[in-house]
Amino acid sequence: MKPALLEVMRMNRICRMVLATCLGSFILVIFYFQSMLHPVMRRNPFGVDICCRKGSRSPLQELYNPIQLELSNTAVLHQMRRDQVTDTCRANSATSRKRRVLTPNDLKHLVVDEDHELIYCYVPKVACTNWKRLMMVLTGRGKYSDPMEIPANEAHVSANLKTLNQYSIPEINHRLKSYMKFLFVREPFERLVSAYRNKFTQKYNISFHKRYGTKIIKRQRKNATQEALRKGDDVKFEEFVAYLIDPHTQREEPFNEHWQTVYSLCHPCHIHYDLVGKYETLEEDSNYVLQLAGVGSYLKFPTYAKSTRTTDEMTTEFFQNISSEHQTQLYEVYKLDFLMFNYSVPSYLKLE
């Protein structure tokens, strides 16, 4: 083959390679600009396409600066609840602000969802299992889809949710200022009876019987048997109440979270909560939170009938055998919760 022909063939091959390289580069440039103009879509846990959160309205904006000019009845209701907390804190400032500065340990009940800019203070015996399930769905990045598929014991594993005390002080302050903060409350004595029934009348709660039952029986029961002192599994409600109002109890250690006051768990006189949900309107209030977070179209609060739920009628029965003196002392322990969340004094109480 002649040298001139070989040279022509070699040049053609080089030209084709250069053309292919240029074409590939051009395609990459086009793809880059398209990605800049159209952000990559991600899928929420239920398979609904939603764009990245950046640029959308935050829950705080949805709550305090709604698109519609006229506030809804729900928004007005929650404003009244916020005002009730503020007024109670102001009226009881000497009691409610004994501690001016919170420590990180005070924030361990505040669960953080960075994706949706939410902070939830969980209160045991106020639907906290289902709300922890919801927070796991919201923060799970696709790991979970149906809240009710998450086992109850898994919802209470601390490693599954991030709490505010795990952040630095500047990060804590930023989130308290920028995120929507909410909690759920319940009539204080109904919550207390619910805690007693769950922790002291169920045979499987051996750890509570050993940890608290034995101590309560030793302190409150005269002529207790050795078996009762050893097992602690037959604590009477009257003994439980006597333990709670005993001044020595909280001097020894703080109340367990299941019967600790909401005021002490969530510090509403130090932290401004944007929403106060109530157990009595649980489904409605929960779905309002989800709506403000921008997930209400595909995520709802789980509903199911629980036949073992503690009711007002049950609570009335439990308090029948409590003396008026002990009822009065117990009310003083939970008084701030009654006032702050606008619960009236129960009609069954015989206060001195």
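Here the Cβ of each residue, glycine as well, is placed from N, Cα and C on the backbone.
Original residues only: the substitutions mentioned are not part of this model.
Annotation for Pro124 (3'-phosphoadenylyl sulfate binding site): same-chain Cβ neighbours under 8 Å, separated by at least 6 residues, are Ala195, Glu257, His258. Among the features that Swiss-Prot reports, 3'-phosphoadenylyl sulfate binding site is placed at 124-130, 186-194, with the record citing similarity to another entry.
A mutagenesis experiment is reported in Swiss-Prot for this position, Lys125 to Gln, and the note states: Abolishes enzyme activity but does not affect stability of the protein. Every protein chain considered, the tally of other Cβ atoms within 10 Å of the Cβ of Lys125 (mutagenesis position) stands at 22.
Quoted from Swiss-Prot for the published mutagenesis Asn205 to Ser: Induces a weak decrease in enzyme activity but has no effect on stability of the protein. Unstable protein; when associated with S-223 and S-321. Taking the Cβ of Asn205 (mutagenesis position) as reference, residues of its chain lying under 8 Å away and at least six apart in sequence are, in sequence order, Asn198, Lys199.
The note that Swiss-Prot attaches to the published mutagenesis Asn223 to Ser is: Induces a weak decrease in enzyme activity but has no effect on stability of the protein. Unstable protein; when associated with S-205 and S-321. Mapped onto three states, the DSSP output places Asn223 (mutagenesis position) in coil.
The Cβ neighbour count for Asn321 (mutagenesis position), using a 10 Å radius over every protein chain in view, is 11. A mutagenesis experiment is reported in Swiss-Prot for this position, Asn321 to Ser, and the note states: Induces a strong decrease in enzyme activity but has no effect on stability of the protein. Unstable protein; when associated with S-205 and S-223.
A C-beta separation below 8 Å, combined with a sequence spacing of at least six in one chain, links Asn342 (mutagenesis position) to Arg81, Gln84. For Asn342 to Ser, Swiss-Prot lists a mutagenesis experiment annotated as follows: Induces a strong decrease in enzyme activity has no effect on stability of the protein.
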Remark   = Cys128 (3'-phosphoadenylyl sulfate binding site) falls, by DSSP collapsed to helix, strand or coil, into helix
Task = Name the secondary structure element type, per DSSP in three states, that contains Asn205 (mutagenesis position).
result = coil
Request  = Determine the most Cβ-crowded residue among the recorded positions Asn130, Asn223, using a 10 Å radius around each Cβ and all protein chains in the structure.
outcome  = Asn130
Query = What three-state secondary structure does DSSP assign to Asn321 (mutagenesis position)?
reply = helix
